[in-house]
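K.L.:
Swiss-Prot lists these features:
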MUTAGEN   GLU275 to Ala  Drastic reduction in activity
MUTAGEN   GLU283 to Ala  No effect on activity
Amino acid sequence: MRVLHVYKTYYPDTYGGIEQVIYQLSQGCARRGIAADVFTFSPDKETGPVAYEDHRVIYNKQLFEIASTPFSLKALKRFKQIKDDYDIINYHFPFPFMDMLHLSARPDARTVVTYHSDIVKQKRLMKLYQPLQERFLASVDCIVASSPNYVASSQTLKKYQDKTVVIPFGLEQHDVQHDSQRVAHWRETVGDNFFLFVGAFRYYKGLHILLDAAERSRLPVVIVGGGPLEAEVRREAQQRGLSNVVFTGMLNDEDKYILFQLCRGVVFPSHLRSEAFGITLLEGARFARPLISCEIGTGTSFINQDKVSGCVIPPNDSQALVEAMNELWNNEETSNRYGENSRRRFEEMFTADHMIDAYVNLYTTLLESKS
């Protein structure tokens, strides 16, 4: 079996949650004897297929970009040339140019859409794009959502429930022993009792809510990551005089995992539906940390269950966030219980092996139905 994943960006150009899912699937398939390639776009290179660990990547140099969507006329031709080399083509939605790739090439392979998120922000462009989106989603064989919560709340997915299945995203188990000097460095830098945010600085991440809660509570907060709003968020923290907030910038996995181990709990204040799942919540659960997230009708509340693995609060409510942080800060027994439950739920539902096995079973079923 040969599988092709299609998405707008990939390692090492970007390291977002969708890229992480594609990486896990590609590596996991390779371990199971299934060849996996990634068809993606880059601002500065056109090459491939090139080896990336145990899978391969095909990079297409983008010609221009509109609304965070890269376009390439050469990619249309290239996709048509290679489409018949694969048994399964797994598209990762949303990426509007991908719809054009599919509909122009009409591959004979079985087609799967991993539906990461509704399109939330570009409402005006959505009116132009919607007919193309509907043709694309109607034409594929199967749609995979990451949580039943998202299937129930997505107006788009309601139209395709007859071919939509749920496969939660997963992460590898983590048994790495950390370098004692790095642990000592971070313990000296940020302590070992703080609330941890990890993620891109984007409009839907709720960072303004987190800064407001940090100002009200004066509890220690460590913010890991970067992105389009980084300068704005750092400036706001400085203007508020938030000495209890530490920005680390982007970190490698080892340093990030040390902070997960040192923190009191994970805060995930995303307040808009653009946050479809929440890989950071899985990372926190993997390290048996209590979680704080918002009820936005997506996978965040599938991962984090209120009063079981942490606190689920109303979105865009900094006072509710303060109260949740205080609950974990002032009640160590409760905090530990939530953390144990989050780890148990991770092991039962959210490991990479669970996800990969489910996808391989889906691929196999689709191929058997074709024959």
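Cβ from N, Cα, C; glycine included.
In the displayed structure, how are the listed features positioned relative to their neighbours?
P.N.:
Within 10 Å of the C-beta of GLU275 (mutagenesis position) there are 27 other C-beta atoms, taking all protein chains into account.
Neighbour density for GLU283 (mutagenesis position): within 10 A of its CB lie 21 other CB atoms from the protein chains shown. For the recorded site, GLU283 (mutagenesis position), the DSSP three-state label reads helix.
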